[in-house]
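Annotation source Swiss-Prot lists FAD binding site at Ile13, Glu42, Ala63, Ser64, Gly68, Arg308, Gly338, Tyr339. Experimental mutagenesis at this site is recorded by Swiss-Prot as Phe248 to Tyr, annotated: Increases substrate-binding.
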Amino acid sequence: MPPRIIILGAGIIGLSTAVELQQRHQHRSAEPRPSITIVSAELPSQPSEWTEDPRCRPSPDYASMWAGAHYRPIPGATPQLQREAQWAMDTFRRMRRIARDAPEAGVRMMPGIEYLEDSPKEYGRLRTGDRYAGEHDEFRVLDKAELPEGVAWGCRYQTYSLNAPHYSRWLLDRFLAGGGQIVHRKLERLEEAFTLFEDGSQPLVINCTGRNFDQDDKMRIIRGQTVLVRNQFDRTITRQNRDGSWIFLIPRPFAGTIIGGTKEPGDMEVKPRMETRLKLLENCVRAFPEFVDRLEDFDVVLDNVGRRPWRDGGLRLEEERIEDGKTVIHAYGAGGRGYELSWGIAKEVADLVLATERSKFECRVSENLK
(Lines of atoms letter the chains of each structure in order from A; the text may use other names.)
(Lines give C-alpha, C1' and ligand atoms only; values in the text may rest on other atoms or scores of the structure.)
Protein backbone atom coordinates (compact mmCIF):
# COMPACT_ATOMS: atom_id res chain seq x y z
CA MET A 1 0.00 0.00 0.00
CA PRO A 2 1.49 3.39 -0.98
CA PRO A 3 1.90 5.97 1.77
CA ARG A 4 -1.02 8.35 2.12
CA ILE A 5 -0.89 12.14 2.40
CA ILE A 6 -4.01 14.08 3.37
CA ILE A 7 -4.10 17.84 2.80
CA LEU A 8 -6.77 19.67 4.76
CA GLY A 9 -8.06 22.71 2.88
CA ALA A 10 -8.37 23.70 -0.79
CA GLY A 11 -7.30 27.31 -0.38
CA ILE A 12 -4.27 28.60 -2.21
CA ILE A 13 -1.80 27.07 0.29
CA GLY A 14 -3.44 23.64 0.16
CA LEU A 15 -3.71 23.61 -3.64
CA SER A 16 -0.13 24.80 -4.18
CA THR A 17 1.18 22.27 -1.69
CA ALA A 18 -0.71 19.44 -3.39
CA VAL A 19 0.70 20.29 -6.82
CA GLU A 20 4.21 20.82 -5.43
CA LEU A 21 4.16 17.41 -3.73
CA GLN A 22 3.01 15.71 -6.92
CA GLN A 23 5.79 17.31 -8.92
CA ARG A 24 8.47 16.52 -6.33
CA HIS A 25 7.45 12.86 -6.13
CA GLN A 26 7.63 12.47 -9.91
CA HIS A 27 11.41 12.72 -9.64
CA ARG A 28 11.78 10.14 -6.86
CA SER A 29 12.11 6.51 -7.92
CA ALA A 30 13.64 4.87 -4.83
CA GLU A 31 10.46 5.11 -2.78
CA PRO A 32 6.80 4.45 -3.64
CA ARG A 33 4.80 7.51 -4.63
CA PRO A 34 2.20 8.47 -2.07
CA SER A 35 -1.51 8.77 -2.60
CA ILE A 36 -2.39 12.46 -2.13
CA THR A 37 -5.91 13.54 -1.14
CA ILE A 38 -7.30 17.03 -0.56
CA VAL A 39 -10.11 17.15 2.00
CA SER A 40 -12.11 20.38 1.97
CA ALA A 41 -15.56 21.75 2.71
CA GLU A 42 -15.30 24.04 -0.33
CA LEU A 43 -13.61 23.81 -3.72
CA PRO A 44 -12.62 26.43 -6.31
CA SER A 45 -15.34 27.72 -8.60
CA GLN A 46 -15.74 30.52 -11.13
CA PRO A 47 -17.75 33.75 -10.53
CA SER A 48 -19.96 32.84 -13.51
CA GLU A 49 -21.08 29.78 -11.53
CA TRP A 50 -21.84 31.93 -8.46
CA THR A 51 -24.41 34.01 -10.34
CA GLU A 52 -25.98 31.02 -12.10
CA ASP A 53 -26.34 29.00 -8.90
CA PRO A 54 -26.11 30.79 -5.51
CA ARG A 55 -25.22 27.46 -3.89
CA CYS A 56 -21.87 27.64 -5.69
CA ARG A 57 -21.03 30.99 -4.11
CA PRO A 58 -18.04 30.57 -1.76
CA SER A 59 -18.36 31.49 1.88
CA PRO A 60 -16.38 34.52 3.11
CA ASP A 61 -14.21 32.08 5.08
CA TYR A 62 -13.01 30.59 1.79
CA ALA A 63 -10.82 33.66 1.49
CA SER A 64 -8.81 32.41 -1.49
CA MET A 65 -11.85 32.82 -3.73
CA TRP A 66 -12.26 36.49 -2.77
CA ALA A 67 -8.63 37.59 -3.08
CA GLY A 68 -7.26 40.20 -5.51
CA ALA A 69 -4.56 39.00 -6.01
CA HIS A 70 -1.22 40.58 -6.82
CA TYR A 71 2.32 40.63 -5.44
CA ARG A 72 3.42 43.64 -3.49
CA PRO A 73 6.77 43.02 -1.74
CA ILE A 74 7.30 43.98 1.89
CA PRO A 75 10.91 44.70 2.95
CA GLY A 76 12.19 42.26 5.56
CA ALA A 77 12.37 44.48 8.63
CA THR A 78 11.83 41.58 11.09
CA PRO A 79 12.91 37.89 11.09
CA GLN A 80 9.35 36.84 10.17
CA LEU A 81 9.18 39.34 7.29
CA GLN A 82 12.60 38.17 6.09
CA ARG A 83 11.28 34.60 5.99
CA GLU A 84 8.19 35.76 4.13
CA ALA A 85 10.34 37.77 1.70
CA GLN A 86 12.14 34.56 0.70
CA TRP A 87 8.84 32.72 0.25
CA ALA A 88 7.57 35.64 -1.83
CA MET A 89 10.61 35.63 -4.10
CA ASP A 90 10.33 31.85 -4.57
CA THR A 91 6.69 32.42 -5.54
CA PHE A 92 7.60 35.29 -7.89
CA ARG A 93 9.98 32.99 -9.75
CA ARG A 94 7.31 30.30 -10.11
CA MET A 95 4.55 32.73 -11.11
CA ARG A 96 6.75 34.24 -13.81
CA ARG A 97 7.24 30.77 -15.26
CA ILE A 98 3.50 30.01 -15.10
CA ALA A 99 2.67 33.32 -16.82
CA ARG A 100 5.11 32.43 -19.60
CA ASP A 101 4.30 28.75 -20.07
CA ALA A 102 0.60 28.54 -19.13
CA PRO A 103 -1.24 31.76 -20.08
CA GLU A 104 -4.53 29.94 -19.53
CA ALA A 105 -3.77 29.81 -15.78
CA GLY A 106 -4.80 33.43 -15.29
CA VAL A 107 -1.42 34.82 -14.17
CA ARG A 108 0.00 37.87 -15.95
CA MET A 109 3.23 39.81 -15.56
CA MET A 110 2.83 43.59 -15.50
CA PRO A 111 4.26 46.79 -14.00
CA GLY A 112 3.69 47.35 -10.30
CA ILE A 113 3.66 50.88 -8.87
CA GLU A 114 3.68 51.87 -5.20
CA TYR A 115 3.07 55.23 -3.58
CA LEU A 116 3.66 55.84 0.14
CA GLU A 117 2.49 59.02 1.84
CA ASP A 118 4.95 58.21 4.64
CA SER A 119 8.31 56.62 3.90
CA PRO A 120 9.45 54.07 6.53
CA LYS A 121 13.22 53.77 6.84
CA GLU A 122 13.32 50.30 5.29
CA TYR A 123 11.93 51.79 2.06
CA GLY A 124 14.26 54.78 2.20
CA ARG A 125 17.24 52.44 2.04
CA LEU A 126 16.14 51.00 -1.30
CA ARG A 127 17.98 52.07 -4.46
CA THR A 128 17.22 51.70 -8.17
CA GLY A 129 18.54 48.34 -9.36
CA ASP A 130 18.00 46.57 -6.03
CA ARG A 131 16.22 43.24 -6.03
CA TYR A 132 12.75 44.04 -4.68
CA ALA A 133 10.17 41.59 -6.03
CA GLY A 134 12.70 39.05 -7.29
CA GLU A 135 15.39 38.51 -9.88
CA HIS A 136 15.27 40.79 -12.94
CA ASP A 137 12.35 42.79 -11.55
CA GLU A 138 13.50 46.11 -13.11
CA PHE A 139 13.10 47.87 -9.76
CA ARG A 140 13.32 51.65 -9.87
CA VAL A 141 12.79 54.31 -7.20
CA LEU A 142 10.62 57.08 -8.65
CA ASP A 143 11.92 60.63 -8.88
CA LYS A 144 10.10 63.33 -6.93
CA ALA A 145 8.74 64.75 -10.18
CA GLU A 146 6.99 61.41 -10.85
CA LEU A 147 5.18 61.29 -7.51
CA PRO A 148 1.54 62.40 -7.11
CA GLU A 149 0.74 65.16 -4.68
CA GLY A 150 1.03 64.07 -1.07
CA VAL A 151 3.27 61.06 -1.81
CA ALA A 152 6.69 60.90 -0.10
CA TRP A 153 8.13 57.81 -1.82
CA GLY A 154 7.33 55.63 -4.80
CA CYS A 155 8.72 52.86 -6.95
CA ARG A 156 8.07 50.83 -10.10
CA TYR A 157 8.96 47.21 -10.80
CA GLN A 158 7.81 44.08 -12.60
CA THR A 159 5.33 41.93 -10.72
CA TYR A 160 2.37 39.65 -11.39
CA SER A 161 -1.37 39.85 -10.97
CA LEU A 162 -3.75 36.93 -11.18
CA ASN A 163 -7.39 35.94 -11.39
CA ALA A 164 -7.79 34.22 -8.02
CA PRO A 165 -10.82 31.94 -8.69
CA HIS A 166 -9.58 31.04 -12.18
CA TYR A 167 -6.03 30.31 -11.06
CA SER A 168 -7.22 28.22 -8.10
CA ARG A 169 -9.40 26.14 -10.42
CA TRP A 170 -6.42 25.70 -12.76
CA LEU A 171 -4.35 24.36 -9.86
CA LEU A 172 -7.12 21.96 -8.84
CA ASP A 173 -7.43 20.67 -12.40
CA ARG A 174 -3.66 20.07 -12.52
CA PHE A 175 -3.82 18.20 -9.24
CA LEU A 176 -6.65 15.96 -10.46
CA ALA A 177 -4.91 15.36 -13.80
CA GLY A 178 -1.84 14.23 -11.86
CA GLY A 179 -3.81 11.52 -10.07
CA GLY A 180 -4.82 13.49 -6.99
CA GLN A 181 -8.04 12.74 -5.14
CA ILE A 182 -10.67 14.99 -3.59
CA VAL A 183 -12.90 14.39 -0.57
CA HIS A 184 -15.56 17.11 -0.45
CA ARG A 185 -16.30 17.13 3.25
CA LYS A 186 -16.27 19.48 6.22
CA LEU A 187 -14.26 18.26 9.20
CA GLU A 188 -14.90 19.60 12.69
CA ARG A 189 -11.56 18.58 14.18
CA LEU A 190 -8.11 17.90 12.78
CA GLU A 191 -8.08 14.43 14.37
CA GLU A 192 -10.89 13.31 12.03
CA ALA A 193 -8.40 13.28 9.15
CA PHE A 194 -6.70 10.19 10.56
CA THR A 195 -9.89 8.11 10.40
CA LEU A 196 -11.17 9.10 6.96
CA PHE A 197 -9.89 5.94 5.29
CA GLU A 198 -10.55 2.50 6.75
CA ASP A 199 -7.59 0.78 5.14
CA GLY A 200 -5.32 0.64 8.15
CA SER A 201 -3.02 3.35 6.79
CA GLN A 202 -1.35 5.97 8.95
CA PRO A 203 -1.60 9.13 6.83
CA LEU A 204 0.63 12.14 7.03
CA VAL A 205 -1.70 15.12 7.49
CA ILE A 206 -0.93 18.62 6.20
CA ASN A 207 -3.01 21.28 7.90
CA CYS A 208 -3.78 24.06 5.38
CA THR A 209 -7.11 25.02 6.91
CA GLY A 210 -6.35 28.72 7.27
CA ARG A 211 -7.75 28.97 10.81
CA ASN A 212 -6.75 25.60 12.33
CA PHE A 213 -10.34 24.80 13.28
CA ASP A 214 -10.26 27.89 15.54
CA GLN A 215 -7.96 26.03 17.95
CA ASP A 216 -5.07 28.53 17.89
CA ASP A 217 -5.21 31.48 20.29
CA LYS A 218 -2.95 33.48 17.96
CA MET A 219 -5.47 33.45 15.12
CA ARG A 220 -7.35 36.61 14.16
CA ILE A 221 -9.93 37.33 11.46
CA ILE A 222 -9.43 40.38 9.25
CA ARG A 223 -12.40 41.21 7.03
CA GLY A 224 -11.62 42.58 3.59
CA GLN A 225 -14.01 44.14 1.09
CA THR A 226 -13.18 45.00 -2.52
CA VAL A 227 -15.06 45.77 -5.74
CA LEU A 228 -14.65 43.99 -9.08
CA VAL A 229 -15.32 46.22 -12.10
CA ARG A 230 -15.23 45.41 -15.81
CA ASN A 231 -12.97 48.39 -16.51
CA GLN A 232 -9.55 47.21 -17.64
CA PHE A 233 -6.12 48.47 -16.55
CA ASP A 234 -2.57 47.62 -17.58
CA ARG A 235 -0.73 47.81 -14.25
CA THR A 236 -1.26 47.27 -10.54
CA ILE A 237 -0.99 50.31 -8.25
CA THR A 238 -0.98 50.56 -4.48
CA ARG A 239 -1.14 53.76 -2.45
CA GLN A 240 -0.61 53.69 1.31
CA ASN A 241 -2.21 56.65 3.03
CA ARG A 242 -0.75 58.43 6.01
CA ASP A 243 -3.40 56.90 8.30
CA GLY A 244 -2.32 53.37 7.32
CA SER A 245 -5.25 52.66 4.98
CA TRP A 246 -4.74 51.52 1.40
CA ILE A 247 -6.07 52.19 -2.06
CA PHE A 248 -5.17 49.69 -4.76
CA LEU A 249 -5.93 48.52 -8.29
CA ILE A 250 -5.38 44.86 -9.18
CA PRO A 251 -6.02 43.89 -12.81
CA ARG A 252 -7.76 40.51 -13.00
CA PRO A 253 -6.79 38.61 -16.17
CA PHE A 254 -9.88 37.77 -18.26
CA ALA A 255 -12.19 39.66 -15.86
CA GLY A 256 -11.64 43.38 -15.26
CA THR A 257 -10.01 45.03 -12.23
CA ILE A 258 -10.23 44.71 -8.44
CA ILE A 259 -10.52 47.99 -6.49
CA GLY A 260 -9.67 47.90 -2.82
CA GLY A 261 -9.60 47.65 -0.11
CA THR A 262 -10.33 47.33 3.61
CA LYS A 263 -8.66 45.63 6.57
CA GLU A 264 -11.19 45.25 9.39
CA PRO A 265 -9.88 43.16 12.32
CA GLY A 266 -12.52 41.16 14.15
CA ASP A 267 -15.35 42.21 11.80
CA MET A 268 -17.36 39.08 10.95
CA GLU A 269 -19.98 40.71 8.69
CA VAL A 270 -20.45 38.48 5.64
CA LYS A 271 -22.48 40.84 3.47
CA PRO A 272 -20.87 43.68 1.49
CA ARG A 273 -21.57 47.17 2.77
CA MET A 274 -22.75 49.52 0.04
CA GLU A 275 -21.25 52.52 1.82
CA THR A 276 -17.88 50.73 1.67
CA ARG A 277 -18.29 50.14 -2.06
CA LEU A 278 -18.99 53.84 -2.61
CA LYS A 279 -16.00 54.88 -0.52
CA LEU A 280 -13.68 52.53 -2.42
CA LEU A 281 -14.84 53.88 -5.78
CA GLU A 282 -14.55 57.50 -4.62
CA ASN A 283 -11.04 56.87 -3.30
CA CYS A 284 -10.10 55.27 -6.60
CA VAL A 285 -11.27 58.27 -8.64
CA ARG A 286 -9.35 60.61 -6.38
CA ALA A 287 -6.12 58.58 -6.28
CA PHE A 288 -6.03 57.07 -9.78
CA PRO A 289 -7.87 59.34 -12.25
CA GLU A 290 -5.79 57.84 -15.06
CA PHE A 291 -7.87 54.66 -14.54
CA VAL A 292 -11.39 56.12 -14.14
CA ASP A 293 -12.06 59.78 -13.40
CA ARG A 294 -15.85 59.74 -12.85
CA LEU A 295 -17.95 57.54 -10.57
CA GLU A 296 -20.56 56.98 -13.26
CA ASP A 297 -17.95 55.39 -15.53
CA PHE A 298 -17.42 52.35 -13.30
CA ASP A 299 -19.02 49.12 -14.50
CA VAL A 300 -19.43 47.17 -11.26
CA VAL A 301 -19.58 43.38 -11.46
CA LEU A 302 -19.31 42.13 -7.91
CA ASP A 303 -18.57 43.08 -4.31
CA ASN A 304 -16.06 40.75 -2.65
CA VAL A 305 -16.01 39.99 1.07
CA GLY A 306 -13.41 37.65 2.50
CA ARG A 307 -12.39 36.85 6.07
CA ARG A 308 -8.61 36.56 6.06
CA PRO A 309 -7.04 34.11 8.54
CA TRP A 310 -4.27 36.21 10.09
CA ARG A 311 -1.96 34.88 12.82
CA ASP A 312 -0.02 36.86 15.41
CA GLY A 313 3.68 36.32 14.73
CA GLY A 314 3.07 35.05 11.21
CA LEU A 315 2.04 31.84 9.50
CA ARG A 316 2.60 28.61 11.39
CA LEU A 317 4.79 26.25 9.39
CA GLU A 318 6.15 23.32 11.36
CA GLU A 319 5.91 19.59 11.91
CA GLU A 320 4.13 18.22 14.96
CA ARG A 321 4.18 14.66 16.25
CA ILE A 322 1.03 13.76 18.13
CA GLU A 323 -0.08 10.57 19.87
CA ASP A 324 0.48 7.09 18.39
CA GLY A 325 3.18 8.25 15.99
CA LYS A 326 0.85 10.47 13.99
CA THR A 327 2.44 13.36 12.10
CA VAL A 328 0.90 16.72 11.21
CA ILE A 329 2.59 19.45 9.21
CA HIS A 330 0.96 22.81 9.88
CA ALA A 331 0.82 25.53 7.22
CA TYR A 332 -1.89 28.01 8.15
CA GLY A 333 -2.45 31.66 9.09
CA ALA A 334 -1.09 33.50 6.03
CA GLY A 335 -3.61 36.32 6.36
CA GLY A 336 -3.87 38.35 3.17
CA ARG A 337 -0.56 37.09 1.71
CA GLY A 338 -1.54 33.55 0.72
CA TYR A 339 -1.07 33.94 -3.03
CA GLU A 340 2.12 36.00 -2.64
CA LEU A 341 3.77 33.35 -0.46
CA SER A 342 2.10 30.23 -1.83
CA TRP A 343 4.89 28.49 -3.74
CA GLY A 344 7.53 29.35 -1.15
CA ILE A 345 5.38 27.85 1.59
CA ALA A 346 4.55 24.81 -0.57
CA LYS A 347 8.26 24.24 -1.20
CA GLU A 348 9.06 24.29 2.52
CA VAL A 349 6.14 22.00 3.34
CA ALA A 350 7.29 19.57 0.64
CA ASP A 351 10.80 19.60 2.12
CA LEU A 352 9.33 18.58 5.50
CA VAL A 353 7.19 15.87 3.90
CA LEU A 354 10.08 14.35 1.97
CA ALA A 355 12.31 14.39 5.04
CA THR A 356 9.60 12.57 7.03
CA GLU A 357 9.08 10.02 4.25
CA ARG A 358 12.82 9.45 3.95
CA SER A 359 13.12 8.81 7.67
CA LYS A 360 10.23 6.31 7.63
CA PHE A 361 11.63 4.59 4.52
CA GLU A 362 15.06 4.21 6.10
CA CYS A 363 13.47 2.77 9.24
CA ARG A 364 11.58 0.18 7.17
CA VAL A 365 14.73 -0.79 5.28
CA SER A 366 16.63 -1.10 8.53
CA GLU A 367 13.92 -3.32 10.02
CA ASN A 368 13.92 -5.57 6.95
CA LEU A 369 17.68 -6.04 7.16
CA LYS A 370 17.55 -7.28 10.74
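Positions of Cβ are set from backbone N, Cα and C atoms, glycine also.
Remember, it's a predicted structure, so these values are computed and weren't measured experimentally.
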Around the C-beta of Gly68 (FAD binding site), how many further C-beta atoms are within 10 angstroms, looking at every protein chain?
29
Counting Cβ atoms within 10 Å of each candidate's own Cβ, which of the binding-site residues Ile13, Ala63 comes out highest?
Ile13
Return the residue, from the listed recorded positions Glu42, Phe248, Tyr339, with the maximum count of other C-beta atoms within 10 angstroms of its C-beta.
Tyr339
According to DSSP, does Phe248 (mutagenesis position) fall in a helix, a strand, or coil?
strand
Could you find out if DSSP has Arg308 (FAD binding site) as helix, strand or coil?
strand
Rounded distance in angstrom between the Cα atoms of Tyr339 (FAD binding site) and Phe248 (mutagenesis position):
16
Students should find that the Cα atoms of Phe248 (mutagenesis position) and Arg308 (FAD binding site) sit apart, in Å rounded to an integer, by 17
Any idea of the Cα spread of the FAD site, Ile13, Glu42, Ala63, Ser64, Gly68, Arg308, Gly338, Tyr339, as a max distance in Å?
19
For Arg308 (FAD binding site): intrachain residues, at least 6 apart, with Cβ closer than 8 Å
Ala63, Ile221, Ile222, Arg223, Gly224, Gly335, Gly336
